[in-house]
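Trainee: My questions will all concern the structure given below.
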Amino acid sequence: MVPPKLHVLFCLCGCLAVVYPFDWQYINPVAHMKSSAWVNKIQVLMAAASFGQTKIPRGNGPYSVGCTDLMFDHTNKGTFLRLYYPSQDNDRLDTLWIPNKEYFWGLSKFLGTHWLMGNILRLLFGSMTTPANWNSPLRPGEKYPLVVFSHGLGAFRTLYSAIGIDLASHGFIVAAVEHRDRSASATYYFKDQSAAEIGDKSWLYLRTLKQEEETHIRNEQVRQRAKECSQALSLILDIDHGKPVKNALDLKFDMEQLKDSIDREKIAVIGHSFGGATVIQTLSEDQRFRCGIALDAWMFPLGDEVYSRIPQPLFFINSEYFQYPANIIKMKKCYSPDKERKMITIRGSVHQNFADFTFATGKIIGHMLKLKGDIDSNVAIDLSNKASLAFLQKHLGLHKDFDQWDCLIEGDDENLIPGTNINTTNQHIMLQNSSGIEKYN
């Protein structure tokens, strides 16, 4: 879910070369990482190359948005998620976007770069916040529909806040799962209760696969991811029922306020890329999810048996520049005359238009790193979010005004393509090469 490795290296090493054009081999990186002047030069350089907004957008709905982290069961078999929800308090501090240095180290590992790259990323983005009120109380007096969200390969629970915040601002509770299948750049757990009590984290980093492992391991991972989505749903419904559940994280958020807060008949699953495949796997296994939305799904991890086992409505929202024939053909395997299936493509969009990194840089660097497409990032995410809301209203039976965007589900907008821009008529196209990595997420 992060940009191609060579583009990142070119950009960031170029930044360093401008700041320190001479005697690079003699620089002590640790000493210079601690230099505020060095940091300021890098940040100024990045800003000068940005020429645009670099903030994650606020939700467009009428609700104030709160945010907290929940870990149920401190082990790596438990559930870890970031929760976005309608809030009654708008005076809290914004939420830190990437909360631990280890996540930046995980991103550098995913990029296949030196650990120093993680520290550079931390310097550039470590203080960035999202417009959600940290640990704010839940807005009482309503039962809210629930969305479980699944992140892409190399991502983690915090990197889709623009989607989570917008849904919460329209009256949803959103549980963004952090997967423990080692497809996240990084995640953590506690080895035992005493470690949890003192905050002694044990970190899991992305698993690097050999080519011959791809098919088997990716399928194992998508199955685990689906179970983690279902497990997250079960635990939230337990809390909604009033079951006492201890948050392994020492946070000032009273989970009892979630009691009787969920509309248990209005539950959906959404995911991006590897998370899009997770949506499909989850729908095939858990009928409690009434519908699903797959954002630029990466279909390779799914087994062939899944496609005929999805009775729920399913909506594919694709980017223009990521998709390819083999992937679209697999999406169309989900189609059946008696099942609700929709697909649209956002013109001028790239794979990263669905993730927060598209808002973390301005135009020039954003295009260099393929974090931004030809379409404005705010326009792209707005189209995706509005189309999602219209689909959710239709299939969850919501009494809202989201049907004003029903036309988007059909691709009726100048920035949308109904269906796909990909030609799949050439049947000689090989559906997937032996490694399955011709289009990574």
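Cβ from N, Cα, C; glycine included.
The following feature annotations were taken from Swiss-Prot:
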MUTAGEN   MET117 to Ala  Reduces the association with LDL particles
MUTAGEN   TYR205 to Ala  Impairs the association with LDL particles
MUTAGEN   SER273 to Ala  Loss of activity
ACT_SITE  SER273  active site, nucleophile
MUTAGEN   ASP286 to Ala  Almost no activity
MUTAGEN   ASP296 to Ala  Loss of activity
ACT_SITE  ASP296  active site, charge relay system
MUTAGEN   ASP304 to Ala  No change in activity
MUTAGEN   ASP338 to Ala  Activity is higher than wild-type
ACT_SITE  HIS351  active site, charge relay system
Trainee: Please report the number of other Cβ atoms within 10 Å of the Cβ of ASP338 (mutagenesis position).
Mentor: 5
Trainee: So which recorded positions out of TYR205, SER273, ASP338, HIS351 end up within 10 angstroms of ASP296 (mutagenesis position), measuring C-alpha to C-alpha?
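Mentor: Matched recorded positions: SER273, HIS351, sequence order.
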Trainee: Would you kindly give the Cα-Cα distance separating ASP286 (mutagenesis position) and ASP338 (mutagenesis position), rounded to the nearest Å?
Mentor: 19
Trainee: Report, as a single number, how many Cβ atoms besides its own are within 10 Å of the Cβ of SER273 (mutagenesis position).
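Mentor: Total other Cβ atoms inside 10 Å, all chains included: 28.
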Trainee: Give the distance between the Cα atoms of TYR205 (mutagenesis position) and ASP286 (mutagenesis position), rounded to the nearest whole Å.
Mentor: 28
Trainee: Under 8 Å Cβ to Cβ from ASP304 (mutagenesis position), same chain, six or more residues apart: give me those in sequence order, or none if nothing qualifies.
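Mentor: Listed in sequence order: LYS333.
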Trainee: Within 10 Å of the Cβ of ASP296 (mutagenesis position), how many other Cβ atoms are there?
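Mentor: Here the count is 31.
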Trainee: I need the nearest neighbour of HIS351 (active site, charge relay system) among the mutagenesis positions MET117, SER273, ASP286, using C-alpha distances.
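Mentor: For HIS351 (active site, charge relay system), the spatially nearest of the mutagenesis positions is SER273.
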Trainee: Write down the Cα-Cα distance for SER273 (mutagenesis position) and MET117 (mutagenesis position), rounded and given in Å.
Mentor: 24
Trainee: Using a 10 Å cut-off, grab the number of neighbouring Cβ atoms around the Cβ of MET117 (mutagenesis position), all chains included.
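Mentor: A count of 21.
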